[in-house]
Amino acid sequence: MESGSTAKTGDFFYGWDLLYKTVKADVSKKSDLLIALVHFLLTKHYNFRCVGVGDDKTLPEEEGSELLPDSWNDDDTKYSLRYVHDKMLYLLLGHITEGSLLINLLDINTKKVSNICVEPETLVPEVKGGITTIMPSASEIVERYRRELLDPVFTGNSREVTTQTTNSPRPIGSDPDPLRIGEPRRGGSFIPSAFEPRPFGFPDVGRGDLDPLGRGGHGNLFSFPSRPNMGPGPVPRFDPFNPLNPNRPGQGGINPDHMRPPDWNPDYYM
């Protein structure tokens with residue numbers, strides 16, 4: 001839908017004269033022209049197509065027409081027109097009561113409905129002539145139709161822009177891999193998903209033992225302070241890499257007891 005300033009230009013009403021010529025012989029009351037103006041707005045600027053009269057809520061198979069159907073204004077007090085847009089059905093209903101015309105637009109799918117009340121006697125001084133003669137304030141009427149009747153139910157332009165944005169091509173390789181679990185880890189320690197990283201602030205001692213691929217360090221295989229040089233590389237703490245040296249403290253050999261065993265007094269006890 002064009003903006004309000006565009007609606008006031010002659011280009012906006014281009015095509016109205018053709019529509020008016022097809023219905024002017026049938027126009028019998030001023031409210032007919034107000035309904036015809038809604039029809040023009042729907043078909044010319046919102047790409048609706050009329051599929052007949054009535055209030056049947058069944059979506060028809062035909063594509064519809066830009067022209068008003070036969071018998072569209074046969075009833076003296078009401079109007080019922082059916083439209084389709086993008087395979088969705090809409091009903092345009094009008095009721096004449098106490099000199100006013102109440103118009104409703106109903107979206108059959110979403111059940112959204114809008115309404116507007118206009119005064120035919122005030123807005124339509126003549127039923128014959130050009131658009132500026134029969135409806136001098138046609139631009140203002142169109143703006144009211146758009147704001148009060150169409151926008152609450154149908155936002156065609158906004159919907160099209162959203163669809164184009166959603167369907168815009170994505171760069172190659174941007175599609176997610178359904179078999180991929182999380183991002184790959186680049187170096188550092190391996191922490192299974194069920195473990196909290198460093199829960200008590202301790203270093204990552206033993207974390208490497210949890211990694212079946214051997215990433216993230218040596219795990220529990222490290223040198224003790226009491227055995228600083230146990231051989232090349234990390235060694236198991238429970239199985240020293242080299243033979244025991246009895247002359248080095250802390251690596252086996254005879255170590256006298258500090259307390260005398262009962263009833264035992266060997267010569268070497270000190």
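Here, residue 1 is simply the first one shown, and the rest follow in order.
Cβ coordinates come from backbone N, Cα and C, glycine included.
Lifted from Swiss-Prot, the feature list:
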{"type": "MUTAGEN", "residues": "Arg49 to Ala", "note": "Abolishes interaction with Tnks but does not affect interaction with PSMD5 and PSMD9; when associated with A-54"}
{"type": "MUTAGEN", "residues": "Gly54 to Ala", "note": "Abolishes interaction with Tnks but does not affect interaction with PSMD5 and PSMD9; when associated with A-49"}
{"type": "MUTAGEN", "residues": "Ile96 to Glu", "note": "Fails to rescue null mutant phenotype; when associated with E-103"}
{"type": "MUTAGEN", "residues": "Ile103 to Glu", "note": "Fails to rescue null mutant phenotype; when associated with E-96"}
{"type": "MUTAGEN", "residues": "Leu210 to Ala", "note": "Abolishes interaction with Tnks, PSMD5 and PSMD9"}
{"type": "MUTAGEN", "residues": "Pro243 to Ala", "note": "Does not affect interaction with Tnks"}
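One residue stands out among the mutagenesis positions Ile96, Ile103 for having the most other Cβ atoms within 10 Å of its Cβ: Ile103.
In this structure, the CA atom of Arg49 (mutagenesis position) is 18 Å away from the CA atom of Ile103 (mutagenesis position). Classification of Gly54 (mutagenesis position) by DSSP places it in coil, neither helical nor stranded. Taking each of the mutagenesis positions Arg49, Gly54 in turn and counting other Cβ atoms within 10 Å of its Cβ gives the largest count for Arg49. Cα separation, Ile96 (mutagenesis position) to Gly54 (mutagenesis position), rounded: 16 Å.
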